[in-house]
Amino acid sequence: MDFVKELKSSQDYMNNELTYGAHNYDPIPVVLKRGKGVFVYDIEDRRYYDFLSAYSSVNQGHCHPDILNAMINQAKKLTICSRAFFSDSLGVCERYLTNLFGYDKVLMMNTGAEASETAYKLCRKWGYEVKKIPENSAKIIVCNNNFSGRTLGCVSASTDKKCKNNFGPFVPNFLKVPYDDLEALEKELQDPNVCAFIVEPVQGEAGVIVPSDSYFPGVASLCKKYNVLFVADEVQTGLGRTGKLLCTHHYGVKPDVILLGKALSGGHYPISAILANDDVMLVLKPGEHGSTYGGNPLAAAICVEALKVLINEKLCENADKLGAPFLQNLKEQLKDSKVVREVRGKGLLCAIEFKNDLVNVWDICLKFKENGLITRSVHDKTVRLTPPLCITKEQLDECTEIIVKTVKFFDDNL
């Protein structure tokens, strides 16, 4: 490891990563070395507001001391034993999760993509064993422009050509419908071989697309009418991001299955969870699904503490309190911008859509960085604004100034 001493500048570190790592990402040119709360710091110790939050993984803020201590304390005792044995941590975590979210059972996995893959299997099995769909005929409805990961099942469910190009053949029997379109959904639900509808309460990777208030009550009603599982992918929208513990709580509905991930560990460890009641979850029998790392003692301890921080520090309430004024303030200050098409969001899951014929969002992200705020674009026209939920009003006001200043720079240089 003597070569580490040769790495001095940000460019050295970037060149090192590009030389020895696969080129499956195109990072913003900043080399981060530490984080605390809403801030991250590069190797030259420049400070930035983090407005990506690792795609909403650090809702609790970077390196939260309580979560970190829970992680260290458990790591000193037992990190993994596999599900071949019971542990003294997993059952505690499972009980905490099911009580908190109001479901009978939880299945612990590691990543959001694994949660989605688990849901595909769970829903298909329920379809065959409970709904009595003919063998190998089960179908799952998803929405256009959804995003649930980059595993083969997830890209099979996707409509993103970049995710699918040269990765076929794909998993069959995913039906695609427009988002926020109950008429199109009902048309597909009439197929008796449909077992599930999997949907994001807000479409994040599509550009933070917020549905109409009537959409999810309509979804719940239609799924019940046609005996189809309503599955909410809350991996990004859940755990306070939109101002509620679950985004579906805004709409007064309870999905049959909930998918969670990202902030389930506060950014300290990969943890995901699938929640459902017994009539759904118990179709899975021993040996039919699992993961070596899923539900390990270290993950269980971290998960419980991350959720306690979310609840005890009232981070959901903070996102709810700050989100709407932040959004309204941005809309008001950017209403005359020549490069902004729309400002939208829910809670602290926000975005600005730019006119990509006038401005390049990559350049906007670079200017944000220069001005002390880092985030990332969604495709070629939208920039996410998703700070940790521990952000204060004063900090958010300062960030609003940075955002407006950055947009004004591009307005003035058209």
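Using N, Cα and C of the backbone, Cβ positions are placed for all residues, glycine too.
Among the mutagenesis entries in Swiss-Prot is CYS154 to Ser, noted as: Severe reduction in catalytic activity. Does not affect TRX1-mediated activation. Severe reduction in catalytic activity and loss of TRX1-mediated activation; when associated with S-163. Secondary structure at CYS154 (mutagenesis position), taken from DSSP and collapsed to helix, strand or coil, is helix.
The secondary structure of CYS163 (mutagenesis position), as reduced to three states from DSSP, is helical. Looking at Swiss-Prot, the entry for mutagenesis of CYS163 to Ser says: No effect on catalytic activity. Requires higher concentrations of TRX1 for activation. Severe reduction in catalytic activity and loss of TRX1-mediated activation; when associated with S-154.
Among the mutagenesis results in Swiss-Prot, CYS316 to Ser has the note: About 70% reduction in catalytic activity. Does not affect TRX1-mediated activation. The residue drawn here is the original one. Annotation for CYS316 (mutagenesis position): spatial neighbours LEU239, GLY240, GLY243, LYS244, LEU245, LEU310, LEU389, criterion Cβ-Cβ under 8 Å with sequence separation of six or more. When secondary structure is read from DSSP and collapsed to three states, CYS316 (mutagenesis position) falls in the helix class.
Mutagenesis annotation in Swiss-Prot: CYS350 to Ser, described as About 70% reduction in catalytic activity. Does not affect TRX1-mediated activation; the structure shown retains the original residue. Secondary structure from DSSP puts CYS350 (mutagenesis position) in a beta strand. Around CYS350 (mutagenesis position), taking its Cβ as the centre, 23 other Cβ atoms fall within 10 Å, counting all chains.
Within the same chain, residues at least six positions away from CYS390 (mutagenesis position) with a Cβ under 8 Å of its Cβ are GLY37, VAL38, GLN60, GLY61, GLU313, LEU315, ASN318. Here Swiss-Prot describes CYS390 to Ser as a published mutagenesis experiment; the accompanying note says: About 70% reduction in catalytic activity. Does not affect TRX1-mediated activation.
When each of the mutagenesis positions CYS154, CYS163 is scored by how many other Cβ atoms sit within 10 Å of its Cβ, CYS163 comes out lowest.
Calculated from their C-alpha atoms, the gap between CYS350 (mutagenesis position) and CYS163 (mutagenesis position) amounts to 24 Å.
Secondary structure from DSSP puts CYS390 (mutagenesis position) in coil. Reported as a whole number, the C-alpha separation between CYS163 (mutagenesis position) and CYS154 (mutagenesis position) equals 9 Å.
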